[in-house]
Amino acid sequence: MNTDVRIEKDFLGEKEIPKDAYYGVQTIRATENFPITGYRIHPELIKSLGIVKKSAALANMEVGLLDKEVGQYIVKAADEVIEGKWNDQFIVDPIQGGAGTSINMNANEVIANRALELMGEEKGNYSKISPNSHVNMSQSTNDAFPTATHIAVLSLLNQLIETTKYMQQEFMKKADEFAGVIKMGRTHLQDAVPILLGQEFEAYARVIARDIERIANTRNNLYDINMGATAVGTGLNADPEYISIVTEHLAKFSGHPLRSAQHLVDATQNTDCYTEVSSALKVCMINMSKIANDLRLMASGPRAGLSEIVLPARQPGSSIMPGKVNPVMPEVMNQVAFQVFGNDLTITSASEAGQFELNVMEPVLFFNLIQSISIMTNVFKSFTENCLKGIKANEERMKEYVEKSIGIITAINPHVGYETAAKLAREAYLTGESIRELCIKYGVLTEEQLNEILNPYEMTHPGIAGRK
């Protein structure tokens, strides 16, 4: 007989479980059925599952459904899960069939077996403390798993919001630093009219501020939880008093202003609150990818590109070209954006795929949503510290572009008319002569007038340059 294992059984039969393991037979079945991604459950979701199980045990004790001795051991075991002590025991793949039953049962089994151990009983002695009858009392996967995900997503969103605020503030600092730096504005990747580098960076900061607000606003619908809905939202096997009490405990232990959804069937059927979050994340990454593209273009060179800004050198850029340095931080921002776009499509498809009283595709939906939030938080932290803070302006190069640009003819347009200005611009392009030289050559404007009109700083705010 193998003494390194214990035997657990369910209505499908028996399974060998490693003797030291806190998970049980249903977790083992899940690992056999779903070796899909190679990933484990996110630590924040494990913590949230602990909060759900602790809150449920306390509420069930308060309404007289759960034996107090059993309940106290469940609470102690759940506290250890919340602390992250047993993260290594959560071994199921996050993408799975069954609407999250395997994740829920992984939590139930770990908490039950640890509670048994604390009680002085052998793991697997479910006649004393059962994963289903005790740890999962008054619950279904269909309310426990989404509620845990709401808590995890809210916690991760708060981290993302703080990180994004920090990045936004650093963009504003750069806007102030570059407030007097003149450069050429571009439309269609062609020279347009002068702009201040600080104006560009402030525009970046402002769009990020809107993203912060958009993301923050999505939290409101996540505060509505369906705990107590049980299987289909009707609350079967959940005492009405339990629903109220468990919601209070969940709000207390999670630190979020959670409330019971007004209509539990609606809250169990529908997943629009997650697609709303994902949409806000996608919009944010659309904006961040655009900013990353701008930075890569401005930093192109250093000799044969724009070379308007200098990004911090983070690592050698080529295994064959000595001395080459690449814009790796904007590049990783682009790649995170692409991942978030793909995740959003998955979330959209999964959200649409629900039928009747439950969306069974929630595991892939939650996996992608949590991944999007996590990788955005990570990339914003790294980008801010390793790139944004160290960006330098190549002021001489930008000034040279402005002075050589034909785009400044736009400022002359109100003084000489569009047709004359267009002829001057065309000749400047063909001959290489400057706009200033051609204006003097043809007597279109005087030197004094040109000094006022062609002051590039006068072109960076509303008004007609040279008109007092």
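Numbers here mean position along the shown chain, with the first residue as 1.
Backbone N, Cα and C atoms are what each Cβ position is placed from, and that goes for glycine too.
Here the original residues stay in place, and none of the substitutions has been built in.
A quick note: this is a predicted structure, and the numbers were derived from the prediction, not measured.
Secondary structure at T101 (mutagenesis position), as computed by DSSP, is helix. If you take the C-beta of T101 (mutagenesis position) and look for same-chain residues 6 or more apart in sequence within under 8 angstroms, you find Q26, T141, F145. Among the mutagenesis experiments that Swiss-Prot reports, T101 to S is described with the note: 80-fold decrease in catalytic efficiency.
What Swiss-Prot notes for the published mutagenesis of T101 to A is this: 7100-fold decrease in catalytic efficiency. Does not result in any major conformational changes.
The number of other CB atoms found within 10 A of the CB of K324 (mutagenesis position), across every protein chain shown, is 11. Per Swiss-Prot, L-aspartate binding site is recorded for T101, S140, T141, N142, T187, H188, S319, K324.
According to DSSP, T141 (mutagenesis position) is assigned to a helical segment. For T141 to V or R, Swiss-Prot lists a mutagenesis experiment annotated as follows: Loss of activity.
A 10 Å cutoff on Cβ-Cβ distances gives T187 (mutagenesis position) a total of 9 other Cβ atoms nearby, all chains included. Swiss-Prot gives this note for the published mutagenesis T187 to S: 2.3-fold decrease in catalytic efficiency.
If you look up Swiss-Prot, you'll see S318 marked as active site, proton acceptor.
Quoted from Swiss-Prot, the note on mutagenesis experiment K324 to A is: Loss of activity. Does not result in any major conformational changes.
Under the DSSP three-state reduction, N326 (mutagenesis position) is assigned to coil, being neither helix nor strand. Cβ neighbour count for N326 (mutagenesis position) (all protein chains, 10 Å cutoff from its Cβ): 16. Quoting Swiss-Prot on the mutagenesis of N326 to A: 22500-fold decrease in catalytic efficiency. Does not result in any major conformational changes.
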Pairwise Cα distance for S140 (L-aspartate binding site)/N326 (mutagenesis position) [Å, integer]: 51
By Cα-Cα distance, the member of mutagenesis positions T187, K324, N326 nearest N142 (L-aspartate binding site): N326
Lowest local Cβ density (other Cβ within 10 Å) among recorded positions: S140, T141, N142, H188: H188
H188 (L-aspartate binding site) and N326 (mutagenesis position), Cα-Cα, nearest whole angstrom: 24
